[in-house]
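Report on the following structure.
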Amino acid sequence: MARHIMAVCVVCLLCAHRLHCQDHIESLLGPARVTTHNSQDQLNARVYTNLSPSSETTDRRQQRSASGDDDTFNYSISPPSRREKRHAGHEHGPTSESRVPQITQYYLEKLMAQDELMNSSGFDGLLQQLSLHSLASGASEGTCVPGSRLVHHVQPHDHHHAHHHEEEDHSLQLNNCTLIQNGTTSNVICPSLPNNNTHPLGKEAKNFTLSDKDLLHLCPILLYELKAQSGGCIEPAILSDIDTTEELLEAEKDKDIFYVWIYAFISVFACGILGLVGVAIIPFMGSRYYKYIIQYLVALAVGTMTGDALLHLLPHSLAGQDERGMIMKGLGCLGGIIFFYVMEHALTMISEWRKSVEKKETKKPSRAKVMRDPDSSVNNSVAGDKICKQKYSSYPYCYDEITMNNKQSEWMHLPFDVAAGAGGDAPSVAELRNGVGDHDGSNDMAAAAESLISPLHTNCVEMNHHNHNHKHNSHQQNHEGQDSNTIVTDLDGNAVYAVNKAKDKDSRNDHVTVILREHESSHHGHSHRHGHVHSPPETLSAVAWMIIMGDGLHNFTDGMAIGAAFAENIAGGFSTSLAVFCHELPHELGDFAILIKAGMSVKSAVYYNLLTGVLSFIGMIFGIAFGQSQDVAQWMFAVAAGLFIYIALVDMMPEISASHKSLGQFLLQILGMLSGVGIMLLIALYEGDLMSAFGTAGAASHQHAH
């Protein structure tokens, strides 16, 4: 309704400024005579109907254009500078270019005299022509509000600073203005303000400029003054009441900021505390239901993160944008996706560089253990069983043997007696190279042995040295005569070792663990299998460093998204917090599992998870601080939407797409994704009601805009 009033207001304002409305209607309708009973219908028809340029002759149009009185929609002569927008309805107010009707924009351009801004002298001239002399600067002599103060209230300003200078003058004003009517004229007489020959807001406030949006804001005020026939005299007490209302709204905003910090802190704390959940689920990791629960949680995270990105973050980032602004916000979303891709791969490259440096500084081991990974894609491809292999983890594989402290020293003891080992029952290195073995997989083991022994293949295996102190001295003495260069494997439960005649007492306890992993890809009815060597993490410090960097990056961006969402409105903040919570649950479980399987204690794993959670609070502070600006908040929403889309579709979607062997698993994953999308959809649809429930100051304006 307000939009239509503004459209008519601009037309009437132009009519009063240029010529009488009756003459204007006659000029629009050409030679047709306008009668009293149908003038209103013809005016409405002209306002809401675009007449064809052929309704007037070419000579008449050119004559009117030359005289400067061309008030028709003669786009064939001077087309409007603004073209129609393909998108509308993205602004939370009636002043957006995408919501301004074409007729309003056309007359605004004529009022602005083809300039983008109207200066103070031009506005005073407009007030004089409208017979609103009391609003003209210097004409009120302190009895009425001057036009400069009126402009100050419709333009963005520091309310607290202005109110500090005005409240003393307002306190001297009495609410006993009288209306004096003399025939057809009316004047309002109010008590005079102290005349100090100085504008209450300063001399600089007398010189101002008006944009087309400012003029739209002033139109209802000017139209009301024309209707009241008061000569444009606005009581100062009215502005005093308006200032009081604005002050109350500012106080409500300050109160909302307090709750924004509280809710954001609670949300980030709830997401960060999920690192402790890993301690509680340790007894249930071996349960048959664990992998199904993880699959549902990962699918739920995919639904919530994509839903929050597409149903909440992106719509808010595009609100009130013109076509160019929408394109730039979409570019920001793409930038978030590319940024996260570059950062993840940069961390991987740095990790590989660190391991290569450590490998060069470490001597080659004298013993090596070669084993087949029981969790390789050939043996097991269920995502629930590979939860520690998700892309969030610092290392993509689990190393069970590292944590088997009770078996770390046993694998070095040869399963055969000394005579058997010395007598040649065990295959030699040469036999392994030739592919001789008594079990399947010896060729793979031989290749690994070759890579360990040959200096040309030292870059194929990364070394992990362990120094073991054996408690049984007699047992060590029995094996003291064994060869110091031994390769052992547990492929399919069998043990294979290679003997070298060189003996080195000092290096007999140095060894390296090598993991053989077979990968299989199936498509079009056939499959391909290949195997290569993986190594466990070099040191626990490398694992901890990668966890802090990778997980810390996720937590910082999550905290920033939560802070910016709460700064925009509390309901949207809870929507983003729920999406982050659903994403963090399987994420933290995966990080906790990789730390435990890398040999860390439970206490250390919890410490590292909580340490990375601190970055969430830092991101939250950045989000709330910069989210106070609407423009900055929209950019943050666009980038956060890109980050959420990348995490959901690149990091988490492969975890569930790789495990849909059974119909039950497929239905469970679909249920999780639909649940996440449904939750985000409900929050997006009823966001205004949620804002009202939390009592935010912007709830009323938000609901009014929609």
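Each residue, glycine too, has its Cβ placed from N, Cα and C.
Just the original residues are modelled here, none of the noted substitutions.
What you see is a predicted model, and the numbers here were worked out from it, not measured in a lab.
The 10 Å shell around the Cβ of Asp308 (mutagenesis position) contains 33 further Cβ atoms across the protein chains shown. In the three-state DSSP scheme, Asp308 (mutagenesis position) is classed as helix. A mutagenesis experiment is reported in Swiss-Prot for this position, Asp308 to Ala, and the note states: 4-fold reduction in zinc transport activity in yeast assay.
Reduced to three states, the DSSP call for His554 (mutagenesis position) is helix. Mutagenesis annotation in Swiss-Prot: His554 to Ala, described as Severely reduced zinc transport activity in yeast assay; the structure shown retains the original residue.
Counting every protein chain shown, the number of other Cβ atoms lying within 10 Å of the Cβ of Glu584 (mutagenesis position) is 26. Here Swiss-Prot notes a mutagenesis experiment, Glu584 to Ala, with the remark: 2-fold reduction in zinc transport activity in yeast assay; when in association with A-588 and A-591.
DSSP assigns Glu588 (mutagenesis position) to a helix. According to Swiss-Prot, the mutagenesis experiment Glu588 to Ala carries the following note: 2-fold reduction in zinc transport activity in yeast assay; when in association with A-584 and A-591.
Cβ contacts within 10 Å of Asp591 (mutagenesis position), excluding its own Cβ and spanning all protein chains shown: 27. According to Swiss-Prot, the mutagenesis experiment Asp591 to Ala carries the annotation: 2-fold reduction in zinc transport activity in yeast assay; when in association with A-584 and A-588.
Under its mutagenesis annotations, Swiss-Prot gives Tyr646 to Ala the following note: 2-fold reduction zinc transport activity in yeast assay. Of all Cβ atoms in the shown protein chains, 21 besides its own fall within 10 Å of the Cβ of Tyr646 (mutagenesis position).
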Rounded to a whole number of Å, the separation of the Cα atoms of Asp591 (mutagenesis position) and Glu584 (mutagenesis position) comes to 10
Cα of Glu584 (mutagenesis position) to Cα of His554 (mutagenesis position): how many Å, rounded? 9
I'd like the Cβ neighbour count for Glu588 (mutagenesis position), meaning other Cβ atoms within 10 Å of its Cβ, all protein chains included. 25
Tell me, how many other CB atoms lie within 10 A of the CB of His554 (mutagenesis position), whichever protein chain they belong to? 26
What is the nearest of the mutagenesis positions His554, Glu588, Tyr646 to Asp308 (mutagenesis position), using the Cα of each? Tyr646
